[in-house]
Structures are given as structure tokens and as C-alpha cells.
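Below you'll find the structure, written out as C-alpha cells, and then a few comments.
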Amino acid sequence: MKPLPSTNGKVNGNGKHHDSSLSSTSSTSSSSSSDTQFNISDRYGDFLHRLDTLDTWPKSNEQILLEPYTYLNNIPGKEIRSMMIDAFNHWLQIPRPALEIIKKIVGQLHTASLLMDDVEDDSDLRRGVPVTHKIYGIPQTINTANYVYFLAYQELSKLKPCLSSNASTDLWSLVNDELLQLHRGQGMDLYWRDSLTCPTEEEYLQMVNNKTGGLFRIAIKLMIALSPLTETPDYLPLVNLVGIIFQIRDDLLNLSSVYTKNKGFCEDLTEGKFSFPIVHSIRADSSNHQLMNILRQKPTDIGTKTFAVSYMKDQTKSLQYTREVLTCLEEQAIEEVTRLGGNPALESIFELMHVLPSPPATDQH
């Protein structure tokens, strides 16, 4: 029998069919393999000695990584911490270059913590614009926030030469201890929210002292460490008091109409957060479960939130109670400033922070 003809090959002298396409493929494969081996050898043969060329970080990459941070940092905030640093420098007399480094460190830590807070609270607005993770996504926002924490530590090394030769202060431990406190406070705040556990006022104040007071203490402790003065009074009780005033004030304003533009309408209720007025209201009448059930629902509608604010205002008088607590704490802070020798800049900050009577948030939003 004759071999069948093929359109793709020839019949050799032995009558066997020879597939030219297979021969061509084999030849191409061999050639390709040779080229690949040449390219790999050429590219990676001396790779060990070229590794240092990979150890570069282009400025363009840095800008990409920091874009979520830059987005929020470029939106004006309250700047209370920066103002506090300047005010305390009336007493501590830190040289301006070191003071600016401290401001930068505290600013980095503060903005990074806000990036994380907004993710953890699933917020919509921050400073009147969409929160960072709604634009850049949660993974990139978290990574950037963590990166900025380490940038702050990098800045910290610039303060080491500013310490006096006999100073034994460990700046890294100082900052680390306060960041631990900050995360402890934040952790309890999140636990109460997610487990629907209403803390006592005392537990709430302890949480705030850890969480909000942490960045204030970092600033003042760094300033004390770098102060040229041989002796300084104990400023930390005042610093802690200011942190608590700041947070309770923030809690009150969140339920006020003046806060709606920047943070949204009664956002603490939507987050299910146990703020100072909410804690008081729940504890004031434990037989009434309306407010707890509203927090459980994490309402987004204006009607439910307006009802909750009216309940706190009219039934448990919690807004008035919060205002009276703030007034009491502000008076103590002013007395402490006077005892420490007076400080016009701090007194101006207290005047700025004082909450005047304002209408609670209503459904006329």
C-alpha cells in the first residue's frame, strides 16, 4: 500500500511520511529556547551584583503612595493641636526649628489616625468632603495610613540632636507608649459600638483620655524633653483635661446643626457610637430602650435621628447636661492655666473652643 499523500509534508525515500510543519516547529522551538536562555543569562546572570540597583524609590512612587494622605491633609481642619503646641511654647520656649518638627510629627500621626478612623467608622464625610477611602479604596487608604505612621517615626530621629547632652529621654518609647494608649482607647470605642455595650461615664472618660489625649500628650511630652528650661511644672494634668474637653465638645457638636456640613447629619447615631451625650441619655433612664434600639439600627434617615436628638434634649436633658459639664471643665482648665503662671494664647484657645448655645440638629437639613 502506498503512503497517503499529505499537503503538509513529503514522503521520504523509505516511504515514510515526513511532516515539514513538525520539523519547522521543532527548529523554531529549539531556536526560541536558545534565545530565551540567552536573554535569561544576559538579564539575570549577574543579578546578585545588580540587586543594589533595585533599592531605589522614585519620587513619583512616593507621590502615588502618599496621595490618600495628601488628599486629606490639604483640606483645612481645626488646627487645634498646632495652636496648642504654639500656646504651650509660651512656657516651654522650644527653638522654632524643633517646634516645627514636632508639629509635623503630630500632624502626620493625627492625619494618619483620621484615615484609619474613617475606615473603621465607615464614614462618608470628613471636613465637608468625601472621606479618603471612598475615593482611594480601603486597602490603599490603610496602607498609606500605616506608612505615614512610620514617616512620623523617621521625623522623630531629627529631634535627637536637639536633646541636651545629659538628657536621657527615649523619644521613640515616649511616642510608642502614647500610640499604644491611643489604640487602646480606639479599641474600646469600637468594642462598645460593635457589641452594643453602653459604657459608664467613667469608662467613657478613660477611653477619651487614652484616645484623644494621646496626640496632645505626644506633643507636650516632646516639647518638655526638648525644652531648654532646667525645671518645668507638671503640665500633663492640663493637657489631659484639654483632650477630654475637646472630645466632649466634639460629641456635642456632632448632634448640633452646626456640624452637619462637615461630618453629616448626626453621624454618631449612624455609626452607632456611644458619645458622651448618648451615654448620659441611656444611663439617665435605663428603663427606656428607645435610644439603644436606635443605635442598634444605625439609622441613616433624618426622621429617626431627629427623634433621637429630641429625646436626648427634652426627655433626659442630656444636651444641657453635656453643656454644663463642658462649662465646669473649662473653668477648671482656666484655673489651672492661671496657677501655672498664665498663658494668653491658651486662654484664647479656650474661648475659641467654648460652645455657645446652638439649636440641635433638626429635620430641616
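Quick reminder: no glycine exception, Cβ is built from N, Cα and C everywhere.
Those substitutions? Not in this structure, it's all original residues.
Small disclaimer: the values here were computed from a predicted structure and weren't measured.
All protein chains considered, the CB of LYS78 (isopentenyl diphosphate binding site) has 13 other CB atoms within 10 Å. Residues or ranges marked as isopentenyl diphosphate binding site by Swiss-Prot on the basis of similarity to another entry: LYS78, ARG81, HIS110, ARG127.
According to Swiss-Prot, the Mg(2+) 1 binding site annotation covers ASP117, ASP121, on the basis of similarity to another entry. Residue density at ASP117 (Mg(2+) 1 binding site): 17 other Cβ atoms are found within 10 A of its Cβ, drawing on all protein chains shown. ASP117 (Mg(2+) 1 binding site) falls within a helix when secondary structure is assigned with DSSP.
According to Swiss-Prot, the feature Mg(2+) 2 binding site maps to ASP117, ASP121.
Neighbour count (other Cβ atoms within 10 Å of the Cβ, all protein chains): 23 for ARG126 (dimethylallyl diphosphate binding site). Feature annotation from Swiss-Prot assigns dimethylallyl diphosphate binding site to ARG126, LYS211, THR212, GLN247, ASN254, LYS263, LYS273; the stated evidence is similarity to another entry.
Per Swiss-Prot, mutagenesis ARG81 to Pro is noted as: Leads a complete loss of GGDPS activity but enables the production of (E)-nerolidol. Sequence-distant contacts (6 or more apart, same chain, Cβ under 8 Å) of ARG81 (mutagenesis position) comprise VAL106, GLY107, HIS110, LEU215, PHE216, ALA219. Secondary structure from DSSP puts ARG81 (mutagenesis position) in a helix.
Under its mutagenesis annotations, Swiss-Prot gives ASP250 to Asn the following note: Leads a reduced GGDPS activity to about 40%; when associated with S-254. A helical conformation is recorded for ASP250 (mutagenesis position) in the three-state DSSP classification.
For the published mutagenesis ASN254 to Ser, Swiss-Prot gives the following note: Leads a reduced GGDPS activity to about 40%; when associated with N-250.
Excluding LYS78, ARG81, HIS110, ARG127 themselves, the residues of that chain whose CB lies within 8 A of the CB mean position for the isopentenyl diphosphate site are, in sequence, GLY77, GLU79, ILE80, THR111, LEU114.
Taking every protein chain shown into account, GLN247, ASN254 are the recorded positions, and of these the Cβ with the most other Cβ atoms within 10 Å belongs to ASN254. Taking only the Cα positions, the spacing between GLN247 (dimethylallyl diphosphate binding site) and LYS78 (isopentenyl diphosphate binding site) is 13 angstrom. The Cβ of THR212 (dimethylallyl diphosphate binding site) has 22 other Cβ atoms within 10 Å, all protein chains considered.
For ARG127 (isopentenyl diphosphate binding site), the Cβ neighbour count at a 10 Å cut-off comes to 14, with all displayed protein chains included. Listed in sequence order, the residues of the same chain lying 6 or more apart from LYS211 (dimethylallyl diphosphate binding site) and placing their CB within less than 8 Å of its CB are GLN181, LEU182, ARG184, GLY185, GLN186, ASP189, GLN247. According to its DSSP assignment, ARG126 (dimethylallyl diphosphate binding site) is in a strand.
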